[in-house]
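Straight out of Swiss-Prot:
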type     : residues                              : note
ACT_SITE : LYS126                                : active site, proton donor
BINDING  : LYS90, GLN111, LYS114, GLY165, SER381 : substrate binding site
BINDING  : THR210, ASN241                        : NAD(+) binding site
MUTAGEN  : LYS90 to Leu                          : Increased substrate activity for methionine and norleucine but negligible activity with either glutamate or leucine. Dramatic reduction in the dehydrogenase activity with glutamate as the substrate; when associated with V-381
MUTAGEN  : ASP166 to Ser                         : Dramatic reduction in the dehydrogenase activity. Specific activity is decreased 1000-fold in the reductive amination reaction and 100000-fold for oxidative deamination
MUTAGEN  : SER381 to Val                         : Dramatic reduction in the dehydrogenase activity with glutamate as the substrate; when associated with L-90
Amino acid sequence: MSKYVDRVIAEVEKKYADEPEFVQTVEEVLSSLGPVVDAHPEYEEVALLERMVIPERVIEFRVPWEDDNGKVHVNTGYRVQFNGAIGPYKGGLRFAPSVNLSIMKFLGFEQAFKDSLTTLPMGGAKGGSDFDPNGKSDREVMRFCQAFMTELYRHIGPDIDVPAGDLGVGAREIGYMYGQYRKIVGGFYNGVLTGKARSFGGSLVRPEATGYGSVYYVEAVMKHENDTLVGKTVALAGFGNVAWGAAKKLAELGAKAVTLSGPDGYIYDPEGITTEEKINYMLEMRASGRNKVQDYADKFGVQFFPGEKPWGQKVDIIMPCATQNDVDLEQAKKIVANNVKYYIEVANMPTTNEALRFLMQQPNMVVAPSKAVNAGGVLVSGFEMSQNSERLSWTAEEVDSKLHQVMTDIHDGSAAAAERYGLGYNLVAGANIVGFQKIADAMMAQGIAW
């Protein structure tokens, strides 16, 4: 590894020892950039990496709101505007009790590289709050969203920072936040948020985008390996929008998802989650707020494994779609023992660094990184921004076609970058290199301003 890269990683580990998720993602990204950094000694001369691992701006604020009983609660809100060298900040808002500064910085850092990979002019950001929408009434969620936007509005704009949804933030929450934004600023600037309802500027295919895009990426991997999706079995984790979109597109292309997981365990459906009834039931489960994947097992009479993860099932493809660090070294060893060939990260950083290194050492396994695989979500968000700017609405076929093409290009570009630096078919390193190079070029061209 490059001495410069080693030094910056060591500095980050020391300075941010209390931010483990952020340190983990910095280590994962920078550790693959040695060949690029060594080829450009000018990067060290202008402290490029040191600047790149520090956000351009971190906004932290209190969010007071009142519940239905008149009791006042206070949550913490965040917006980490990590890197805007190539365009307005772009990235989701997450409402979950687990939200903290380390997770926001990790997601913002990853987002910068992901947005760069899309080829669209978007910088990287992430935000959210430790507010838990589960168990709250619709009015309570509305009041919280309004309180959150009452502070956030001053930091965002169509050409400044364009938030979107993420875990705990769907079209409902985006709608409430946009309503408050419109009231405060006094104008119809619908390009300020993406993930909106169709009635006021949302894009077709946005709910399915991350899942669809992940499968299009797998399709490109299959083409490279002279293989096909037809007949493949897939283990999915999660049962939200991403897993739903993936299951839907897998079925359409002739493969079948056979697992889903939740906080309570996982289900195994050997016949596959391929029918319209089963795929639509995933949406019903999520909308119920019960957060139990066992409901699927009860309805369709399949096996449920309480408190377990699906990584011990023998399948062709693994696609973790749930949350960060879902696959540790122990789980990775189970995956390898089952001779799984394709390990496709879909959730943000779903694999511990230790497990990722182990999987990448397997000679017969293809490992694909989340920042490339799940780029479809932010890609269609970028398409939504374009439609809002043009005052036009694209057809579903047009959006899907563009999504398919760009996801294929992301795979092909990553593979080519890895080959160019003598790394073989290393999609993890290739994605990091491509994402980094565009940001680095922009930062170098703009001088030492950030």
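The backbone N, Cα and C atoms fix where each Cβ goes, glycine too.
Modelled residues match the original; the substitutions are not represented.
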Report, in whole Å, the straight Cα-to-Cα distance of GLN111 (substrate binding site) from LYS126 (active site, proton donor).
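LYS126 (active site, proton donor) and GLN111 (substrate binding site) have their Cα atoms 7 Å apart.
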Specify the nearest of the recorded positions LYS90, THR210, ASN241, SER381 to GLN111 (substrate binding site), where nearness means the distance between Cα atoms.
LYS90
Please give the greatest C-alpha separation between any two of the substrate-binding residues LYS90, GLN111, LYS114, GLY165, SER381, in angstrom, as a whole number.
16
Kindly assign LYS114 (substrate binding site) to one of the three DSSP-derived states: helix, strand or coil.
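Reduced to three states, the DSSP call for LYS114 (substrate binding site) is helix.
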An 8 Å radius from the center of the LYS90, GLN111, LYS114, GLY165, SER381 Cβ atoms defines the neighbourhood of the substrate site; name the other residues of that chain inside it, in order.
GLY91, GLY92, ASP115, MET122, GLY124, ALA125, ALA164, THR194, GLY377, VAL378
Out of GLN111, THR210, ASN241, SER381, which of the recorded positions is least crowded by other Cβ atoms within 10 Å?
ASN241
Measuring Cα to Cα, how far is ASP166 (mutagenesis position) from THR210 (NAD(+) binding site) in Å?
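Per the Cα atoms, ASP166 (mutagenesis position) and THR210 (NAD(+) binding site) stand 11 Å apart.
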Which of these recorded positions is closest to ASN241 (NAD(+) binding site) if you go by CA atoms: LYS90, LYS114, SER381?
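Going through LYS90, LYS114, SER381 one by one, the Cα closest to that of ASN241 (NAD(+) binding site) is SER381.
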Give the distance between the Cα atoms of THR210 (NAD(+) binding site) and LYS90 (mutagenesis position), rounded to the nearest whole Å.
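Distance (Cα to Cα, whole Å): 15 Å.
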Helix, strand or coil at ASP166 (mutagenesis position), per DSSP?
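It is in a strand.
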Under 8 Å Cβ-Cβ from LYS90 (mutagenesis position), six or more apart in the same chain: what's there?
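Once residues fewer than 6 apart are set aside, LYS90 (mutagenesis position) is near GLN111, ASP115, MET122, GLY123, GLY124, ALA125, ASP161, VAL162, ALA164, VAL378, SER381, GLY382, MET385.
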